[in-house]
Amino acid sequence: LHKFTSNRRTMSEAMGPVEHLIAKGPISKYATREPAVRQGPIPELLTNYMDAQYYGEIGIGTPPQCFTVVFDTGSANLWVPSIHCKLLDIACWVHHKYNSDKSSTYVKNGTTFDIHYGSGSLSGYLSQDTVSVPCNPSSSSPGGVTVQRQTFGEAIKQPGVVFIAAKFDGILGMAYPRISVNNVLPVFDNLMRQKLVDKNVFSFFLNRDPKAQPGEELMLGGTDSKYYRGSLTYHNVTRQAYWQIHMDQLDVGSSLTVCKGGCEAIVDTGTSLMVGPVDEVRELHKAIGAVPLIQGEYMIPCEKVSSLPQVTLKLGGKDYTLSPEDYTLKVSQAGTTVCLSGFMGMDIPPPGGPLWILGDVFIGR
């Protein structure tokens, strides 16, 4: 996997409204709405860019056409730009495009699809082809897996300017089929159905150290023991749509508790920050002395970060503690370094919400 500056950061610098940018449109992500030779776990290296979001490479077609995608546990569809995208779709011009004429395994579908984001609707039509992870296996990522007959979206219109600056071409959703647009079987569910891995498991290692090599990894079919000590802790999925679990509470030092009495939370690799209800996050920022900026961001004086309280999430009776360095982000611009809070307030309405979203700030710890 590779890390890149989030759309939110890139577009925020261009004064775009944050509601259009964070998590590729979480309002719509959360508001509404299963024979080849088996093999061992398949690693996919992810790249870390400026401690923000993560992408990896896949191939679509025969021979494979390579695309960079966000492996997103907060959505369930795979889409990439199409060679047939609209003339005025600038985002399409600057990214790799799928060309069905160059694939011997392409099967026409043609059903139209729409995925709604805060800045507009991404639209196109469905197609079917093989999907390879990674695109071209190498010595650093041996093996690989090819999923046959995978339905995916060819995007012919991408909304607003959000995707223009993106360092990824598309998105590969890894949530449950229940939230898949057009009821398309997600890639990993198709992979399981075709019995391409011994264990129906995938795992992420996200390293927030941008200098670390290899930086991050997605493992299909298992876990990589070199990235953890001891035994794994399991939490029940409370609703098979997103990777949704129950959070008992969230403590800010000894001065504040939010999510009192418990709440629901989503573990989402496609969101950079931790997102919670507006009123609760406002209280959290008050407790850590963060100062509001424009566009929903909060700043913390960098010299005060080390003295901030720890933030502890209690999940299934187990404490997961974030240090101040874990939940703050250093951003340098025009020679000046500022420290931003890793928390964002956003109210997610029923039936999907209210929810906390545990993004890369949490997962990367």
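Heads up, the Cβ atoms here are built off N, Cα and C, so glycines get one too.
According to Swiss-Prot, the protein carries these features:
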- Asp72: active site (ACT_SITE)
- Asp268: active site (ACT_SITE)
- 54-365: domain 'Peptidase A1' (DOMAIN)
- Asp268 to Asn: In CONCL; inactive (VARIANT)
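Across the fold, the C-alpha of Asp72 (active site) and the C-alpha of Asp268 (variant position) stand 7 Å from each other. Ranking the recorded positions Asp72, Asp268 by how many other Cβ atoms lie within 10 angstroms of each Cβ puts Asp72 at the bottom. Asp268 (variant position) carries neither a helix nor a strand DSSP state and counts as coil. For the domain 'Peptidase A1' (54-365), the model gives a mean pLDDT of 90. DSSP gives Asp72 (active site) a strand state.
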